[in-house]
Every structure is written in structure tokens, then in C-alpha cells.
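Asks: Got a structure here, written out as C-alpha cells. Questions coming.
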Amino acid sequence: MRPSPPPAAPAAEPVPPWLRSLPVAPEFRPTAAEFADPVSYILKIEPAAAPYGICKVVPPLPPPPKKATFSNLSRSFAALHPDDRSPSFPTRHQQVGLCPRRTRPGLKPVWRSSHRYTLPQFESKAGATRKSLLAGLNFPASRQLTPLDHEVLFWRASADRPIVVEYGSDMSGSGFSPCAAQPQPPPQQQPTARAAAHLGETAWNMRGVARSPGSLLRFMPEDVPGVTTPMLYVGMMFSWFAWHVEDHDLHSLNYMHLGAAKTWYGVPRDAALAFEDVVREHGYGGEVNPLETFATLGQKTTVMSPEVLVESGIPCCRLVQNAGEFVVTFPGSYHCGFSHGFNCGEASNIATPEWLRIAKEAAIRRASINRPPMVSHYQLLYDLALSMRFREPSNGEMETRSSRIKEKKKCEGEQLVKKMFIQNVIEDNELLSHLLNDGSSCIILPANAHDGPGLSTLRSTDQSNMNSRISHNLCSREEAPEASGCLSPNRNGDTRNCISSDTHNMEGDKGDIMSATGLLDQGLLSCVTCGILSFSCVAVLKPRDSTARYLMSADSNSINNQLSISGGSILADAPTNERNGVISRPYSEHCCNEIMADDAEIDKNSALDLLAFAHGGQPDPEEDPLEKILKIAHGINKSQPNSSNNVGCVGTKLSSSSTERQERPSSQNAHCNGSSVISNGPKGVRTRNKYQLKMVLSEGFQAKDIYSAKEKKVQSEPSSSKGDVKETIDVSGTENDVGCKSTTISVSEHRGSTKNMYSVKEKKVQSKPSSLKGTVKETVDVSGTENDARCKSITISVSEHRGSTPMTNSLAASIVKPDKDSSRMHVFCLEHAIEVEKQLHAIGGSNIMLICRPEYPKIEAEARLLGEEMGLVYDWKGIHFKEANMEDRQKIQEVLRDEEAIPTSSDWAVKLGINLYYSANLAKSPLYNKQMPYNRVIYRAFGCDSPNDSPVMFNTCERKQSHQKKIVVAGRWCGKVWMSKQVHPYLAHRVESQEAEEADRICSYHFDEKHKAEPVGNSSRVEASKRKSSSLTDVTESSNRRGEIPGEETNTKRPKHSQENNLRALETAAEVVVPSPAGTGLRVSSRIANRANKLKSKMEKEDVPSSRPKSNIKEKSSHASGQKSNVQEANANSASHLRAMPPKQKAEAEAKKQIRTPKPPKQAVEYSCDIEGCSMSFRTKRDLSLHKSDICPVKGCGKKFFSHKYLLQHRKVHTDDRPLTCPWKGCNMAFKWPWARTEHLRVHTGDRPYVCHEPGCAQTFRFVSDFSRHKRKTGHSVKKKKKAKS
């Protein structure tokens, strides 16, 4: 019997076609001279490597000695856990494989391992794991595998049954020796300096590469692990790092010390939004919205094969990193990879000047998921630009520069930084000039000694040093509790490093006030709309009282509808004084930035205060006097929640006689204007960092009221003071004159009555037809419910009626004191401050306070000098600054307290749809699994289509094609030219959006030049609200160009083929927000540029002003003659063309010209629904089919309904149809649903139908949501009682 032959060796795993055709990222081999400066070299290769997303750099020097590397690694591991005897490190378990039960196949489980390894132990563990993995894949361990073989096996294992590997990641430390203390020699001395022996002696040493010269991260005030200091990574075979993008879209530098290779995959930044959409659909099952997709990708647990990306039209590339090589990832590029075996590497971030182009957008996207910012890109820009400006260094961080080197060696990065610095200061100057049109001042914060070197040079020597600021550089969730811990009160109740809110004593608050001087550094004053940390200037907006009253009684939908109406104010009684088209704010000449401006001052011991105190109320020194009178004349609203008071007084005379006053504590809480503490909620939530509060809310905690009421006491007089005190106060109201002209209120205070009763003794109304005069007398017996009485009777006599017109409830609602949420102060960047002020102007107006850094005037002066040196011309506006006094500092404290509050639906910024944090938290709700709640900033940052936006058709972009198919190039990525039909729809849309942006730029420039000589009218603030572009543009051009505020209603019909309509279409495009993927950075093609130049020249020729006025007839005749001349010119051109033709072709052309007749215009085909009772029609059959299947055909919605009737009602959501109007006289609100109108009517009628039947409670509620919340929080449930009885 023959022995059986030995088993044949397994054949090599076939490489799939998608992997074989995957582009390879570029590899660069710099010379020793190029390798000297890492930032300059990365900036040099960035234009060629950024379209790949990643690249490899092979250094010209050998790696450090292995002995020194192992020694440095051991010291780093020992520093992680000093208690351990051996230098060990922890690991994490990672799953490789596919679990069929998971609804989100892209998410891989990761959990912390209980084992700790030294480096040799983990190397042996990695070897054993490699053998078991290859055995499971039917490969012998002795066989040598190529990088492609590793990739094939990894993706095959990812689709097979789950296996577990270990990975040591995110460990602070480095394998390089510490950097030398002495600075690098200047460039002119480098040739004579000693040459570096190995990589550790160069500027590419990972311990200091983040703070190398030219990197913006060198100006970060404190070290952040993984960003400014390196982190170590130790892996084994198939240890993976998930798809992710760097924090703030920074560059990253990754070095491999030793071991097996790593495979990297990269997606360029231009395709980032398309990548996220593919991950959402294929990796997460399409059950999350784009915002949650971005947040989930930030958790670094998403692994998905590049095969899915390639099939979806996403550019993707690969590279293999070996020991001793660097991998550079560029801003905004997604990347992932895995290890081929045991290896050890480290990574750190850098920031070249090119990062500044996209830093703003990256900060907005980070703020959209409520992640705290680690750095302000404006701060880094200012520090780097000013460090280049000054010749003499203020400390050791800046380099000395000779004038000769500066003239001869002007780095491209330096020029870019200086231009962006000047552009940013110019934009701030332009916006400040528009916000300060009324002659007010910009408040300068007190100086803080903790700034960058460039800003420290600007400080004068006599400024005092302040307390050290709180670092806002939180790099992980683990650091968040530590940061909040240092900001919370200690056991003794003293608050450290925060502004005290427990006292009104200014002497006690002085230290806390001074601690607020570094607000712009601490990141506490970030824009509510976009989340940007404004480094130089911020604006604080607070709605006026009339605006706040309207915001209290309206919902967000009605407000947005009213804001969309152009011209006029919503409130008839809104005091909107205008001067030269600019909102006139109630400022005085001495204090121009008042936030709380009272119309009249009342003494604390006035009769109004005494009477209010007699009714159990708390006298408020800052309360409006008219509101005090209303509280007195209409009883105690809190005691009668079901009553509805109709009041309309303009002038009021009140006289009171007080026999005795006593101090009595009040059982009611009043709103606190000057101080507040965070009392509600779980322990440990008291923190100065608002991002921690937003994080608490996102985890399910929602505070009842972030502001607790504080009691105010009234000083009591001695009992022996029995003399009568009378005083008469005349108050002029600012509201409508509906009721009486004058009112006399007589108050007598006596003691002895203990009952609480409200009885009308006498009411007489006498009127004469001639004089229209009448008298009303009311005697009301009022007694307090506690201790002793305050008033025996109140007599109100009314005379001199203007008419018999009844007083309306709308006036009573307009005089109610606004609540905290409707009058809260919010911080905005200057750009969004103008937009928000325009919105508030439509419903009553707002008050503004502008705050800037103490050195900002000098920064502006340096920008002027730098602009003159670079030859940039700009007409600088004069800005008036003033030092912050104690009153301004109190307001800044109030701003900080308001910023601490967790946003709720009653916040006025939420109702206007401009609160980024609220929208981000709302997007986490299960109601928004597939579609985000609309927020203009978030939609723009994540490339989503606005519900109200539709594409604009451009005749200028059309070119008649005969039979040749139009070929559109989408872009060039990963070394390949991609057509529009080969890429993802997000990328295919880039050409259209690029043309729209180009048309926007041309038209804005054209119309700005046209109206440059005209005076600035009502649109001055609108013109100033142009979006501050993150990309570098010509400063002279950007200073003259002002766009329109997006979001306005535009005409989206297809215009006719005429030159005037072309201009109209371009003008429309300048106002429409064209939804496009964020981060588009393609160069404009020559075709678009040429067409833009031709169109621009045509418009400039047409706008030449006429030398003399002409009549309409002459204009028409000249227009007709111009058309005639154009026709003659066209005929002449056609005739010359015919003469050049051969005789036969000429005859055929003439015959065709005679026979040719104009074709009728094509009509759009509509597909109507034939279901009974439905009259809807659609453009495509697909939409009609979905509609008949009771599925919403609107893109991004796709909701399914049980009947066609509900689908027709759902249409109101997209069309914003509001057929139901409020029947109350004077109210213009409209509603989509009947229940919404029913609940709104209760605001007018005062009806509170929901009563809590819990013994001892008896609270009433107006809305069922409030009643449900009350039962849920207190446990007062009727069902529990029924169960208990049964």
C-alpha cells in the first residue's frame, strides 16, 4: 500500500480586484536640508499629498539606537503606573469579525483588558496570537506574507466569525529621548552646526515636533496628550485603529519605532461628508442622522472595508508603513489601519498654516456634537502672526530675525499667516463698525497675564498680574470630571476659579470679578450660534422687554414665519426707534453698553414697594414701575392663577398712607436679576464649564430651573413710627394707550385683619356722550395669609376715559414681566451677532454689549502696520473703546451665569432656531434618528439640504449641446480623475455648488462696486453680516465685498433666456444657501472662470452711469435701438459666415434658416395622484409611487403612514402650512394642528384645566406636558391610588 502524499501547501489567497486597483498613497524622500524643518516640508508637500488624505515620509537619517528606544519606552510605561515594579502597560480587547445579530455591522466591540504586559511579554503574546490566527485561516505560521496577503486575510477575517486581539493604545510617552534644552540654530547658522547623527537629534523628534517653529500648536498654553505631546501604541497582528478624523481636523504625524508593518487607508477631506454618509447607510444601518454618525465615528470603534467605499464612489487609497518611517495625515481626512504583527509606534499632532483654512469649519463641527474645544484657532493665528511681526523676542520661544533674512527669505507659510491675520482683523473692524453705528463703545476686559508670547509683547509693563486661568484643553472624557472638579465648590462652600453668585456685595465679589478677565481665553464666551471660541471680540445680546414678551407667548414656528416677512415689525407696540436705518439702542453717552436700562427710577421705600410688599410680593429695585402698578392694581396673580386681568394704563398716580410696616419673609420666590446659583440637579453638576452642563443634558439630565430664586428682605421700621407717609408718583408707560389716561390709587394700611378675601364693594361707571368721562370706584379688602395684614382697602378711581373701547387681553399680555429664558443674555461672535440682531429687530429689538480683549486696540494697530508693509489697502474704521468699570464686570458675571444655563425650549435663542447646543442635544432624540432638526449652521456644516432651499437654475451655465453628451469632471483624488457619474452624489454635486459660489462671488462684488458711492441705509447691518470665509482671499477684495444673510425667501423658478434674467438668477443665487458638502476645496475650472470673467465684464459695461437724465420714451427707444443693432450685428455675423461657406452648404443653410420656426417651450410634466380627496402632483413617477404607498416622498423624510389622510396632514410639516388661526382679537398666530391652537388659547383665557388631585398639592397646569412632567417628577399619579385602593 502506497503512503499518502503529504498535503499540498495552501495556495496564495487571491487578491480581490478592488484591493489590487486601490491607489497607493505617495511616498516622499526629503533631503537633509528639506528634512531640517518638519512644518515647512509638510507645507511643501501638502498640495500634492492632501488629495490622497495620507502620505509616507522616509527620513534621510537612521532611527535612534534600539537600546535607547527600549529604555525610553520603559521609562514611559513606568511613568504610567509608578506603583508597579515593572514598566507595564494596559491593553484593550478588540473584536475582529462580523456578528450577524448586530444591526450596526460597522461598530466593533472594544473593552479594557484585565492584563498588564511589559514590552517583552506583549511581544511573546503577539507571537502566539499570530500563530493561532494564521492556523484558523489555514496558513502556516512559517510562511512569509506580503502586505497584500495581510490585507486579504484581515478583511476576510473581518467578514468571518468574531475573534479577539489585544491593542495597547493612547498611552502618554515617547520612544525618543527628551529634546535638547537649547533652541535650534538660526537658518543662517545651520550649515556650520553639527550634523544630526540620527532621527532623535532632529526637529522630527516626536517629543517636540508639535511645538516646532512654524507649528501653530506651539502657542497652546498647556500640553494635551496626543496633541502637543506624543502617545504610544503597541499592537499585534490584526490590531486595528478605527476610521476617525483628528481632533479639530489637525495634521497628525505617526512614527513607527520597531516591529512589523502597518497598513493605512485614507480618504481625502473633500470626500469626508460622502464617507460619513456611506458609513451611516452601510455601517450603521441608516438608523442614525449625520450628526450622530459624526459623533459615533469620534468614538473610534468603526471598522469598515474600503471595498464598500470604492463601490459607493468614495476616493480611497492605501499605504504600508515600515519601521523608521513617518505617516502624515492631512486635515479632515479619515483614516484607519491595522498591524501585521507586533510593533510599537507613537503619534502627535501638528498644525501648519494651511490648517487655518479649515479650522473654523472643524470647530463648528466639533461644537455641533457638544464636544468641548481644545484650542481657539483665532488665538493660535494671532500669536503666530504677532510672533512673526516682532523682531525682539519676549521669551525664549520666538526666533531672532535679521532684516536681511526677512527680506530675502519670506516663507510661504509666513505670508499665508500674515494675510489671514490681517483679513481677520479687517473683518472684525468692519463688523464692529456696523455694530457701533450709534456711537457706543466697545468694553475692554481687564488684562490677564497668561497669554501667548505675541500677545504678551503688546502688554504694557504696568498691568497687574491676574490669577491663572482655567485650562479648557480637555482632550478626552476622562479629563472632564477633573476639570469640573477644580471648578466646583469645596466643603467650606468657597468657590475656586469661578465667579461667585451667592452675594451682592461687590467687595466680596471683587476677587471673582477679576478672575473673569480671561474669559476669552478660557473658552467660556463661545458663540451660541456656531460654538466658535471668539478670541478677540464677542457680542452679548439681550432681547428688549417688548421682544421678550412676544417671545414668551409665541412658539418657534410662528416666530420663524414672522421673521420671514420682510419689512415692518411684528409687534404693534414694539418700541423700535430707528436712526439712519440703524437700531437705536437705549444707551446713554456715559454708559453706552447698558444691558439693563430702566426707563424710570423708583425709590426703594416708595408707596409702590410698600404696597407690593403688603400683598406678599418682593420689591425689586430694577423692576419696571409700570409692571409694579399692574401687580398692585390687578391683585396677586400668583394667588389667582385662573384669573385673567385686562389692564391698559398709561399714566398712573398712586398715593399711599402707611401707618406701620413690619418685616415679613415671603413664601414666594422672585426672579433674581443680579445673582443666581445652580441649586437643582444632582450633586457635582455645579461647574463653571458650560460644556459639562451640555454633556450632562445629553446624558439624560435636565434641570428644572438652573436659576434658583433668592429672597430679598425689606428693612423694617420701628413700631413707633405712626406718622402717615404719602407720596405721589407719576409714571409714563411705553405701551399702547388703550385704557385709562390717569388712575388714582389710594392705599391705607391697618393692622388686625386675618382673613384673605377679595370682594368688590362698589363699582360705578358713569359716562356722558359729550365728554366721554366716567368714574370707577372699587373697594377691595385684602389681607395677607400670614401673621398680620397689610391693607384694609384699596380704592381705585378712574376718570377721563378716552372712549368706551374695551381693553384687550393682548395688551395685558404685552405688559407681563418677561421671564428669564425670554430675556437671557447670550454670547455671539460678531458675524452672527448682526444676523441675530436683525431677527430680533423684526420683533422688537435688542440690547448689545461688545467685549474685546485688553490688547485688541494694539492688535489692530499692528495689523495696520503689517498691512502697509505688505501693500494691502483698507479703509480702517474708527472704533471707540472704554475700560470696563465695576458695573460692566457685574454684567459680565451675569453673562457667565446665563451661559451656564442648560438651554430649554423656552429659551429665546432656541425659539429663533439659533442655539447650536440645543439642536445638538435634540438630534440625539429617537425622534430624529434619520433626519436632524433644522439648524442652519449644522445643516451647512454637514452638507444637508435645507427644507426651504431648492437649486437655482443658471442660464449662464447652459450651453446648447447637439448630440454630444456632456462630460463633467467631479475632481481629482488619489491620483485619479473622477467623473460625476463615478463618485458619490455628495461629490457629484460639487461642480454645481462651485458654480453657484462663483456666481455669488461675482454678483456680490459687482453690486458692491455699483453701490459703493451710495449712503448706507437699512441694509447696512445686513451687508455686514457676510459669512467670514475660512479660506484665504484677497484682503482688498474681501473688504469691499458684502454678501446677504442666507435663509431669505427667493424665487426659484427657472428664468427665461435673457440677459436680465441671467443677472436676476445670479442675484438670487447670492441669497440662497446652496447645500454642498462641507470642506470643498477644488480649484475653479477654466471654463467656469472664463464664463465668470465674461459675465463680470458685461455687467460692468452695462452699469456705466449715464451722463444726463433721459425720459422713459428715450430709454425705451434706446433699448429698442440697442436690440435692433444687436439683431443687425447678428445678421451681419451670420451673413459673413454664409459667405465663407461652400455654395452647396450655403444654399442648404439658407433653406434651413427660412424653414426654421420657433419651437414651443417645453412644459414640465406633472404626475397627479388619483386617490379620492387628494389633489397633489409630483415631478417624477417615483415620488408619485411613494406617495400612493403612503410614504412621504420628501428627500430625507420617508415616513410611512397607516392611511392616506395622515399623509396629507403630514404635508403641513414640509410646506409649513398653517391654516388654523388664533380667534383672539389682535393675535396673528397660526397653527398646523388643532391641539396647538387649543393650548395657545389658554394663554389668552388663562384657563388651567389640569389639576393635580394629590392631597396637599392642588397645583393647576395650562398644558398637559407640564402636568405630565409634574406627575413624573413628584410621583403624584392617580393610577397609583387606584391600584392601592384595589
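Each Cβ is built from the backbone N, Cα and C atoms, and glycine gets one as well.
The noted changes are left out; the structure has the residues it started with.
So Swiss-Prot says this about it:
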- 25-66: domain 'JmjN' (DOMAIN)
- 201-367: domain 'JmjC' (DOMAIN)
- His244 to Ala: Loss of activity on H3K27me3/2 (MUTAGEN)
- His244, Glu246, His335: Fe cation binding site (BINDING)
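A description of the local structural setting of each listed feature is requested, covering burial, neighbours and distances.
Replies: Panel annotation: around the domain 'JmjN' (25-66), residues 175-177, 190, 195-200, 202-204, 209, 212-215, 251, 253, 257-258, 264, 266-270, 317-319, 321, 323-330, 333-335, 350, 352-354, 411-413, 972-975 of the same chain, lying at least six beyond its termini, place a Cβ under 8 Å from a Cβ of the stretch.
For His244 (mutagenesis position), the same-chain residues that are 6 or more apart in sequence and have a Cβ closer than 8 Å to its Cβ are Leu297, Gly298, Lys300, Thr302, Tyr334, His335, Cys336. Mapped onto three states, the DSSP output places His244 (mutagenesis position) in strand.
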Asks: Hey, for the Fe cation site built from His244, Glu246, His335, who else sits with CB inside 8 A of the CB center?
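Replies: Not counting the recorded site residues, we get Trp243, Val245, Ser252, Thr329, Ser333, Tyr334, Cys336.
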Asks: Per DSSP, what is the helix/strand/coil residue tally across the domain 'JmjN' (25-66)?
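Replies: Grouping H, G, I as helix and E, B as strand yields 19 helix, 6 strand, 17 coil.
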Asks: What same-chain residues, at least 6 away in sequence, bring their CB to under 8 Å of the CB of Glu246 (Fe cation binding site)?
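Replies: Counting only residues 6 or more apart in sequence, the Cβ neighbours of Glu246 (Fe cation binding site) under 8 Å are Ser252, Thr329, Pro331, Asn349.
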Asks: Over the domain 'JmjN' (25-66), what is the model's average pLDDT?
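Replies: Here the predicted model's pLDDT, averaged over the domain 'JmjN' (25-66), is 94.
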Asks: Within 10 Å of the Cβ of His335 (Fe cation binding site), how many other Cβ atoms can you find? Include all protein chains, please.
Replies: 25
